[in-house]
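J.: Sharing a structure here in C-alpha coordinates format.
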Amino acid sequence: MGLEKTVKEKLSFEGVGIHTGEYSKLIIHPEKEGTGIRFFKNGVYIPARHEFVVHTNHSTDLGFKGQRIKTVEHILSVLHLLEITNVTIEVIGNEIPILDGSGWEFYEAIRKNILNQNREIDYFVVEEPIIVEDEGRLIKAEPSDTLEVTYEGEFKNFLGRQKFTFVEGNEEEIVLARTFCFDWEIEHIKKVGLGKGGSLKNTLVLGKDKVYNPEGLRYENEPVRHKVFDLIGDLYLLGSPVKGKFYSFRGGHSLNVKLVKELAKKQKLTRDLPHLPSVQAL
(Lines of atoms letter the chains of each structure in order from A and count residues from 1; the text may use other names and numbers.)
(Lines give C-alpha, C1' and ligand atoms only; values in the text may rest on other atoms or scores of the structure.)
Protein backbone atom coordinates (compact mmCIF):
# COMPACT_ATOMS: atom_id res chain seq x y z
CA MET A 1 0.00 0.00 0.00
CA GLY A 2 1.28 3.51 0.65
CA LEU A 3 2.69 5.87 3.23
CA GLU A 4 0.89 8.88 4.68
CA LYS A 5 1.86 12.11 2.95
CA THR A 6 1.88 15.83 3.51
CA VAL A 7 3.32 18.76 1.55
CA LYS A 8 6.93 19.94 1.84
CA GLU A 9 5.99 23.58 2.35
CA LYS A 10 3.05 25.96 2.44
CA LEU A 11 1.23 26.26 -0.87
CA SER A 12 -1.07 29.17 -1.74
CA PHE A 13 -3.84 29.60 -4.29
CA GLU A 14 -6.21 32.49 -4.85
CA GLY A 15 -9.05 33.54 -7.07
CA VAL A 16 -12.79 33.94 -7.35
CA GLY A 17 -15.31 31.51 -5.89
CA ILE A 18 -17.65 30.14 -8.55
CA HIS A 19 -20.80 30.46 -6.43
CA THR A 20 -20.09 33.43 -4.14
CA GLY A 21 -18.34 35.49 -6.81
CA GLU A 22 -16.02 36.63 -4.02
CA TYR A 23 -12.23 36.62 -3.96
CA SER A 24 -10.73 33.99 -1.67
CA LYS A 25 -7.33 32.61 -0.77
CA LEU A 26 -6.28 29.09 0.14
CA ILE A 27 -3.12 28.15 2.07
CA ILE A 28 -2.22 24.47 2.43
CA HIS A 29 -0.11 23.83 5.54
CA PRO A 30 2.00 20.70 6.17
CA GLU A 31 0.90 18.52 9.11
CA LYS A 32 2.30 15.55 11.04
CA GLU A 33 1.21 11.92 10.66
CA GLY A 34 -2.29 11.14 11.83
CA THR A 35 -3.61 14.70 11.51
CA GLY A 36 -5.89 13.99 8.57
CA ILE A 37 -7.33 16.55 6.18
CA ARG A 38 -8.95 19.55 7.81
CA PHE A 39 -9.98 23.06 6.86
CA PHE A 40 -9.34 26.15 8.98
CA LYS A 41 -11.38 29.33 8.86
CA ASN A 42 -11.62 32.19 11.37
CA GLY A 43 -10.09 30.13 14.17
CA VAL A 44 -12.26 27.05 13.59
CA TYR A 45 -11.02 23.68 12.34
CA ILE A 46 -13.47 21.80 10.11
CA PRO A 47 -12.48 18.16 9.47
CA ALA A 48 -12.92 17.06 5.86
CA ARG A 49 -15.48 14.48 6.89
CA HIS A 50 -19.03 13.65 5.84
CA GLU A 51 -20.31 14.54 9.32
CA PHE A 52 -19.61 18.21 8.51
CA VAL A 53 -21.41 18.43 5.15
CA VAL A 54 -24.02 21.19 5.26
CA HIS A 55 -24.97 21.64 1.59
CA THR A 56 -24.82 19.58 -1.62
CA ASN A 57 -26.68 21.69 -4.21
CA HIS A 58 -24.24 22.33 -7.10
CA SER A 59 -21.27 21.95 -4.70
CA THR A 60 -20.21 20.21 -1.51
CA ASP A 61 -19.97 22.61 1.43
CA LEU A 62 -18.68 21.96 4.95
CA GLY A 63 -19.51 23.78 8.16
CA PHE A 64 -18.86 23.76 11.91
CA LYS A 65 -19.26 26.19 14.83
CA GLY A 66 -20.74 28.94 12.68
CA GLN A 67 -18.10 28.72 9.94
CA ARG A 68 -18.85 27.45 6.45
CA ILE A 69 -16.68 26.71 3.41
CA LYS A 70 -18.21 26.26 -0.02
CA THR A 71 -17.11 24.04 -2.90
CA VAL A 72 -14.52 21.77 -1.28
CA GLU A 73 -14.78 18.92 -3.82
CA HIS A 74 -12.00 19.91 -6.24
CA ILE A 75 -9.23 20.37 -3.69
CA LEU A 76 -10.34 17.19 -1.90
CA SER A 77 -10.28 15.25 -5.16
CA VAL A 78 -6.71 16.29 -5.90
CA LEU A 79 -5.60 15.43 -2.35
CA HIS A 80 -7.34 12.05 -2.67
CA LEU A 81 -5.77 11.29 -6.05
CA LEU A 82 -2.30 12.11 -4.70
CA GLU A 83 -3.00 10.33 -1.37
CA ILE A 84 -2.13 13.45 0.64
CA THR A 85 -3.38 12.51 4.10
CA ASN A 86 -2.18 15.24 6.45
CA VAL A 87 -2.69 18.94 5.72
CA THR A 88 -4.57 21.91 7.09
CA ILE A 89 -6.30 23.95 4.39
CA GLU A 90 -6.60 27.53 5.61
CA VAL A 91 -9.35 29.44 3.82
CA ILE A 92 -9.43 33.23 3.76
CA GLY A 93 -12.88 33.89 2.38
CA ASN A 94 -16.01 31.77 2.05
CA GLU A 95 -15.26 29.43 -0.83
CA ILE A 96 -12.45 27.44 -2.40
CA PRO A 97 -11.21 29.32 -5.51
CA ILE A 98 -12.51 27.75 -8.71
CA LEU A 99 -9.35 28.63 -10.69
CA ASP A 100 -9.93 27.40 -14.28
CA GLY A 101 -12.77 25.07 -13.24
CA SER A 102 -10.56 21.98 -13.13
CA GLY A 103 -8.14 20.54 -10.58
CA TRP A 104 -5.06 21.10 -12.72
CA GLU A 105 -3.47 24.04 -10.85
CA PHE A 106 -3.95 22.30 -7.49
CA TYR A 107 -2.65 19.01 -8.90
CA GLU A 108 0.52 20.41 -10.47
CA ALA A 109 1.55 22.43 -7.40
CA ILE A 110 0.84 19.68 -4.86
CA ARG A 111 2.31 16.85 -6.96
CA LYS A 112 5.67 18.66 -7.03
CA ASN A 113 5.69 19.11 -3.24
CA ILE A 114 4.76 15.70 -1.81
CA LEU A 115 6.50 14.60 1.38
CA ASN A 116 6.26 10.94 2.36
CA GLN A 117 5.82 10.28 6.07
CA ASN A 118 6.58 7.29 8.28
CA ARG A 119 3.13 5.83 8.89
CA GLU A 120 1.23 3.53 6.55
CA ILE A 121 -2.08 4.80 5.19
CA ASP A 122 -5.17 3.34 6.85
CA TYR A 123 -7.29 3.01 3.71
CA PHE A 124 -11.07 2.91 3.71
CA VAL A 125 -11.70 -0.37 1.90
CA VAL A 126 -15.17 -1.16 0.56
CA GLU A 127 -16.05 -4.53 2.10
CA GLU A 128 -19.26 -5.48 0.29
CA PRO A 129 -21.49 -4.15 -2.50
CA ILE A 130 -23.82 -1.27 -1.74
CA ILE A 131 -26.18 0.76 -3.94
CA VAL A 132 -27.77 4.15 -3.28
CA GLU A 133 -30.53 5.50 -5.53
CA ASP A 134 -32.63 8.61 -5.96
CA GLU A 135 -35.10 9.46 -8.74
CA GLY A 136 -33.46 7.51 -11.55
CA ARG A 137 -29.93 8.15 -10.37
CA LEU A 138 -27.73 5.56 -8.69
CA ILE A 139 -24.25 4.83 -7.42
CA LYS A 140 -22.91 1.36 -6.78
CA ALA A 141 -19.82 0.55 -4.70
CA GLU A 142 -18.04 -2.80 -4.73
CA PRO A 143 -14.85 -4.22 -3.18
CA SER A 144 -11.60 -3.70 -5.09
CA ASP A 145 -7.88 -3.58 -4.30
CA THR A 146 -7.61 -0.27 -6.14
CA LEU A 147 -9.70 2.85 -6.71
CA GLU A 148 -11.76 2.62 -9.88
CA VAL A 149 -14.54 5.08 -10.70
CA THR A 150 -16.95 4.99 -13.65
CA TYR A 151 -19.47 7.72 -14.42
CA GLU A 152 -22.23 7.40 -17.00
CA GLY A 153 -24.19 10.49 -17.97
CA GLU A 154 -27.34 10.96 -20.02
CA PHE A 155 -27.40 14.52 -21.31
CA LYS A 156 -30.24 16.38 -23.04
CA ASN A 157 -28.02 17.86 -25.73
CA PHE A 158 -25.44 16.86 -28.34
CA LEU A 159 -23.42 14.94 -25.72
CA GLY A 160 -26.10 12.26 -25.43
CA ARG A 161 -25.04 9.28 -23.34
CA GLN A 162 -21.40 9.21 -22.28
CA LYS A 163 -19.31 7.01 -20.02
CA PHE A 164 -15.79 7.25 -18.61
CA THR A 165 -13.76 5.04 -16.27
CA PHE A 166 -10.84 6.22 -14.13
CA VAL A 167 -8.29 3.76 -12.81
CA GLU A 168 -5.38 4.51 -10.48
CA GLY A 169 -2.34 5.88 -12.26
CA ASN A 170 -4.35 7.87 -14.79
CA GLU A 171 -4.90 10.97 -12.68
CA GLU A 172 -4.09 13.40 -15.49
CA GLU A 173 -7.06 12.03 -17.47
CA ILE A 174 -9.46 13.74 -15.06
CA VAL A 175 -7.69 16.67 -13.36
CA LEU A 176 -7.94 18.79 -16.53
CA ALA A 177 -11.69 18.28 -16.93
CA ARG A 178 -13.64 21.43 -16.04
CA THR A 179 -16.83 22.02 -14.13
CA PHE A 180 -19.72 22.54 -16.52
CA CYS A 181 -23.30 23.71 -16.85
CA PHE A 182 -25.98 23.90 -19.52
CA ASP A 183 -27.27 27.22 -20.83
CA TRP A 184 -30.85 26.38 -19.83
CA GLU A 185 -29.73 25.97 -16.18
CA ILE A 186 -28.05 29.33 -15.76
CA GLU A 187 -31.17 31.37 -14.95
CA HIS A 188 -32.16 28.98 -12.15
CA ILE A 189 -28.62 28.80 -10.75
CA LYS A 190 -28.49 32.60 -10.55
CA LYS A 191 -32.02 32.75 -9.10
CA VAL A 192 -31.03 30.59 -6.12
CA GLY A 193 -28.00 32.78 -5.44
CA LEU A 194 -25.32 30.55 -6.93
CA GLY A 195 -22.93 30.83 -9.87
CA LYS A 196 -22.08 34.47 -9.15
CA GLY A 197 -18.44 33.91 -10.11
CA GLY A 198 -19.06 31.67 -13.09
CA SER A 199 -17.63 32.66 -16.47
CA LEU A 200 -16.26 31.07 -19.63
CA LYS A 201 -12.83 31.31 -17.96
CA ASN A 202 -13.79 28.82 -15.25
CA THR A 203 -16.87 26.93 -16.49
CA LEU A 204 -17.59 24.82 -19.54
CA VAL A 205 -20.94 26.13 -20.81
CA LEU A 206 -22.92 23.87 -23.11
CA GLY A 207 -26.03 24.43 -25.21
CA LYS A 208 -28.30 22.03 -27.07
CA ASP A 209 -25.90 21.82 -29.99
CA LYS A 210 -22.94 24.05 -29.13
CA VAL A 211 -20.06 24.80 -26.77
CA TYR A 212 -19.92 28.46 -25.75
CA ASN A 213 -16.25 28.40 -24.73
CA PRO A 214 -14.17 29.52 -27.74
CA GLU A 215 -11.53 26.84 -27.10
CA GLY A 216 -14.17 24.11 -27.12
CA LEU A 217 -14.03 20.84 -25.19
CA ARG A 218 -10.74 19.58 -23.78
CA TYR A 219 -12.05 16.04 -24.34
CA GLU A 220 -15.16 14.88 -26.19
CA ASN A 221 -16.33 13.41 -22.86
CA GLU A 222 -15.05 16.21 -20.61
CA PRO A 223 -18.29 16.44 -18.56
CA VAL A 224 -18.28 12.79 -17.46
CA ARG A 225 -14.56 13.00 -16.69
CA HIS A 226 -15.33 15.94 -14.43
CA LYS A 227 -18.13 14.01 -12.74
CA VAL A 228 -15.62 11.26 -11.94
CA PHE A 229 -13.30 13.93 -10.52
CA ASP A 230 -16.10 15.31 -8.32
CA LEU A 231 -17.06 11.87 -7.00
CA ILE A 232 -13.45 11.15 -6.00
CA GLY A 233 -13.45 14.41 -4.04
CA ASP A 234 -16.68 13.56 -2.24
CA LEU A 235 -15.42 10.04 -1.46
CA TYR A 236 -12.54 11.58 0.48
CA LEU A 237 -15.13 12.68 3.04
CA LEU A 238 -14.78 9.12 4.37
CA GLY A 239 -11.61 10.44 6.02
CA SER A 240 -9.03 8.24 4.29
CA PRO A 241 -7.99 7.31 0.75
CA VAL A 242 -10.50 4.82 -0.60
CA LYS A 243 -10.11 1.42 -2.24
CA GLY A 244 -13.21 0.29 -4.10
CA LYS A 245 -14.92 0.08 -7.48
CA PHE A 246 -17.62 2.68 -8.08
CA TYR A 247 -20.22 3.11 -10.80
CA SER A 248 -22.37 6.25 -10.92
CA PHE A 249 -25.30 6.79 -13.27
CA ARG A 250 -26.30 10.46 -13.35
CA GLY A 251 -25.08 10.98 -9.79
CA GLY A 252 -24.22 14.34 -8.25
CA HIS A 253 -23.00 15.72 -4.94
CA SER A 254 -26.15 14.84 -2.98
CA LEU A 255 -26.07 11.19 -4.04
CA ASN A 256 -22.29 11.06 -3.62
CA VAL A 257 -22.59 12.18 -0.01
CA LYS A 258 -25.50 9.80 0.57
CA LEU A 259 -23.24 6.95 -0.57
CA VAL A 260 -20.43 8.11 1.69
CA LYS A 261 -22.73 8.21 4.71
CA GLU A 262 -24.14 4.75 3.91
CA LEU A 263 -20.64 3.29 3.53
CA ALA A 264 -19.54 4.83 6.81
CA LYS A 265 -22.65 3.57 8.60
CA LYS A 266 -22.52 0.08 7.11
CA GLN A 267 -18.86 -0.40 7.96
CA LYS A 268 -19.26 1.21 11.37
CA LEU A 269 -16.69 3.88 10.71
CA THR A 270 -15.62 5.04 14.17
CA ARG A 271 -12.22 6.61 13.57
CA ASP A 272 -11.36 9.33 16.08
CA LEU A 273 -12.61 12.78 15.14
CA PRO A 274 -10.82 15.93 16.32
CA HIS A 275 -13.88 17.47 17.97
CA LEU A 276 -16.20 16.97 20.92
CA PRO A 277 -18.93 14.28 20.70
CA SER A 278 -21.81 16.32 19.34
CA VAL A 279 -21.42 17.38 15.71
CA GLN A 280 -23.90 20.04 14.66
CA ALA A 281 -24.15 21.23 11.07
CA LEU A 282 -25.09 24.85 10.42
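Glycine residues also receive a Cβ, built from the backbone N, Cα and C atoms like all the rest.
In Swiss-Prot, the entry for mutagenesis His19 to Tyr states: 22-fold decrease in activity. The structure shown retains the original residue. Under its mutagenesis annotations, Swiss-Prot gives Glu73 to Gln the following note: Loss of activity. Experimental mutagenesis is annotated in Swiss-Prot for Glu73 to Ala, with the remark: 10-fold decrease in activity. 3.6-fold decrease in zinc content. What Swiss-Prot records for His74, His226, Asp230 is Zn(2+) binding site, and it gives experimental evidence as the kind of evidence. Swiss-Prot documents Asp234 to Ala as a published mutagenesis change and attaches the note Almost loss of activity. 1.5-fold decrease in zinc content. Looking at Swiss-Prot, the entry for mutagenesis of Asp234 to Ser says: Loss of activity. Where Swiss-Prot documents His253 to Ala as a mutagenesis experiment, the accompanying text is: Loss of activity. 4.3-fold decrease in zinc content. Feature annotation from Swiss-Prot assigns active site, proton donor to His253; the stated evidence is sequence analysis.
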J.: Excluding His74, His226, Asp230 themselves, which residues in that chain have a Cβ inside 8 Å of the centre of the Cβ atoms defining the Zn(2+) site?
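T.: Residues close to the Zn(2+) site, other than His74, His226, Asp230: Glu73, Ser77, Ser102, Gly103, Ala177, Thr179, Lys227, Phe229, Gly233.
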J.: Under DSSP, is His19 (mutagenesis position) part of a helix or a strand, or is it coil?
T.: coil
J.: Of His19, His74, His226, His253, the recorded positions given in the record, which has the fewest other CB atoms within 10 A of its CB?
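T.: Result for the recorded positions His19, His74, His226, His253: minimum number of other Cβ atoms within 10 Å at His253.
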J.: For Glu73 (mutagenesis position), identify the closest of the recorded positions His19, His226, Asp230, judging by Cα separation.
T.: Asp230
J.: Could you tell me which three-state DSSP class Asp230 (Zn(2+) binding site) falls into?
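T.: Reduced to three states, the DSSP call for Asp230 (Zn(2+) binding site) is helix.
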J.: When you measure from the Cβ of Asp230 (Zn(2+) binding site), which residues in the chain that are at least 6 apart have a Cβ under 8 Å away?
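T.: Looking at Cβ-Cβ distances below 8 Å from Asp230 (Zn(2+) binding site), excluding near sequence neighbours, one finds Glu73, His74, Ser77, Gly252, His253, Asn256.
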